[in-house]
Amino acid sequence: MGSPEDDLIGIPFPDHSSELLSCLNEQRQLGHLCDLTIRTQGLEYRTHRAVLAACSHYFKKLFTEGGGGTVMGTGGGGTASGGAGAGVCELDFVGPEALGALLEFAYTATLTTSSANMPAVLQAARLLEIPCVIAACMEILQGSGLEAPSPDEDDCERARQYLEAFATATTTASTSGMPNGEDSPPQVPLLPPPPPPPRPVARRSRKPRKAFLQTKGARANHLVPEAPTVLTHPLTYEEEEMVGRLGNSGGSGLGDSYSPPTGAASPAEGPLNYEVFEGEEEEEEMAYPPGYGLAQSNEPSLSPEELGSDEDPIDPDLMAYLSSLHQDALTPGLDGQDKLVRKRRSQMPQECPVCHKIIHGAGKLPRHMRTHTGEKPFACEVCGVRFTRNDKLKIHMRKHTGERPYSCPHCPARFLHSYDLKNHMHLHTGDRPYECHLCHKAFAKEDHLQRHLKGQNCLEVRTRRRRKDDVAAPHYPPPSTTTSSPAGLDLSNGHLDTFHLSLARFWEQSATTGPPVTTQGPPEEEEEEGTPTTPQAEGAMESS
């Protein structure tokens with residue numbers, strides 16, 4: 001009897017990942033099961049932590065750092081439908097248009113944006129640490145001949161302080177504990193505490209900061225605004241697999257938890273008063289990726305009174321705009337550290353929203369859109385001719401520089417285009433792939449065939465001069481069985497096209513000398529009957 005492993009079979013479902021991502025996108029647009037609200041410059045976006053953490057290293061660190069890698073508790077008795085609360089995240093350092101494009105990318109695997117908004121999307125992808133979007137935007141900008149903008153130091157500093165503030169608040173909430181016997185951990189809002197006063201030099205301590213929360217009064221669940229139709233549920237296997245695709249990044253976990261572990265002590269009921277105390281610690285210069293400057297933060301502080309205000313309903317026009325965006329889900333997010341997976345992602349097909357043509361390859365959809373808009377951003381500096389693609393401009397510049405990169409291996413001939421070399425190779429190989437459908441003559445080049453069809457050496461004459469001659473030319477009697485065959489006319493092969501071709505050439509050659517001489521019957525029979533057919537024959541008979 002075989003082992004249990006021998007009885008196992010694997011049934012793949014290739015469309016499952018895209019269908020799962022499509023369902024998550026539909027839930028996001030309807031506001032169902034969303035456990036996070038992102039605010040930026042007065043606009044709000046409902047989304048899921050698991051999807052954001054799977055696509056963005058920044059969000060993964062924001063949701064897990066200091067929380068042991070667990071998902072933030074949402075069972076604190078919020079006022080949203082379904083008895084669940086939703087976290088609120090303020091990201092004023094990312095513009096609404098760029099954030100909307102990145103959220104659409106996270107749920108549809110398609111980055112849809114305009115060429116003018118490409119630098120803003122690149123800046124937002126750098127702040128949120130989305131490697132595949134950064135690589136695609138850099139490739140598009142470099143292909144367009146534009147220089148990628150440098151990261152904004154103020155936004156980088158605000159993003160760093162925002163992340164550190166959440167890590168500090170989460171660590172403190174975990175150490176404060178919860179009384180035994182209480183199953184659900186309290187909801188900790190995602191709104192950060194007021195940032196510490198700016199220091200002359202931005203540093204980060206080598207040791208973790210010592211911070212704690214002081215609680216007063218009732219439970220802090222009222223700090224979380226109401227969210228319509230929000231339900232919480234444990235992560236499914238597919239969502240856990242999607243979150244785990246990014247793996248470990250940079251040493252610090254990218255986390256999604258802001259609640260103490262189950263079974264810990266609960267703080268006393270009352271609004272949370274965040275006070276961070278830092279001890280004397282050894283400091284060193286912060287190690288951060290190149291290009292991320294350090295500057296003083298100008299982010300305004302948020303008081304507890306402002307955080308406790310009621311949430312305004314989402315603008316219906318905004319929901320209609322989000323619903324109208326491209327929704328075709330193809331594949332979930334990929335591991336930015338895996339080059340092979342990133343290469344496969346760059347080859348994912350994208351659909352044109354205008355003509356619905358499937359475009360393959362990253363960065364080719366904006367290039368295809370220029371065919372609809374008529375935009376030609378690449379201009380020749382010599383003659384001023386404009387092109388929609390940069391590679392076409394480079395090929396055009398060879399006409400001015402004299403460069404001929406395609407050389408024949410059999411002779412010294414060089415060519416400007418690859419198809420010219422391909423046609424030239426027929427001369428060496430003897431191949432004649434272009435055949436005339438009238439006279440069956442073959443040619444090595446297509447332009448030779450076109451010249452043959454338009455010239456005087458084929459059955460169908462199409463020159464303008466021939467049409468004028470046809471009007472003034474005398475009408476000769478049509479060919480019949482009694483017409484004598486001109487010299488050199490071969491009718492033995494039985495091809496009607498060849499006969500018509502030879503006959504047309506014969507009439508054309510005899511047009512200058514007059515009509516041909518025809519006989520009414522065979523000369524031998526006429527001589528036997530004694531009926532002269534020509535003046536010379538009559539004179540011969542009279543003399544005889």
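Keep in mind that glycine also has a Cβ here, set from the backbone N, Cα and C atoms.
These come from Swiss-Prot:
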- 34-115: domain 'BTB' (DOMAIN)
- Leu21 to Ser: Fails to repress CD8 expression. Abolishes interaction with HDAC4 and HDAC5. No effect on homodimerization and DNA binding (MUTAGEN)
- Lys207 to Arg: No effect on acetylation levels. Slightly decreases acetylation levels; when associated with R-210. Slightly decreases acetylation levels; when associated with R-216 (MUTAGEN)
- Lys343 to Arg: No effect on acetylation levels. Slightly decreases acetylation levels; when associated with R-339. Decreases acetylation levels; when associated with R-210 and R-216 (MUTAGEN)
- Leu102 to Arg: In helpless (VARIANT)
- Arg389 to Gly: In HD; disrupts sequence-specific DNA-binding; no effect on homodimerization or interaction with HDAC4 and HDAC5 (VARIANT)
What mean pLDDT score does the domain 'BTB' (34-115) have in the model?
74
List every residue in the same chain as Arg389 (variant position), at least 6 positions away in sequence, whose Cβ is under 8 Å from its Cβ.
Arg367, Arg370, Phe378
Whole-number Å distance separating the Cα atoms of Leu21 (mutagenesis position) and Leu102 (variant position) is 15
Can you tell me the three-state DSSP label for Arg389 (variant position)?
coil
Going along the chain, which residues six or more apart from Leu102 (variant position) have their CB under 8 A from its CB?
Ser56, Leu111, Val121, Ala124, Ala125, Leu128, Ile130, Val133
So Leu21 (mutagenesis position), by the Cβ count within 10 Å over all chains shown, scores 23
Per DSSP (helix/strand/coil reduction), Leu21 (mutagenesis position) sits in helix
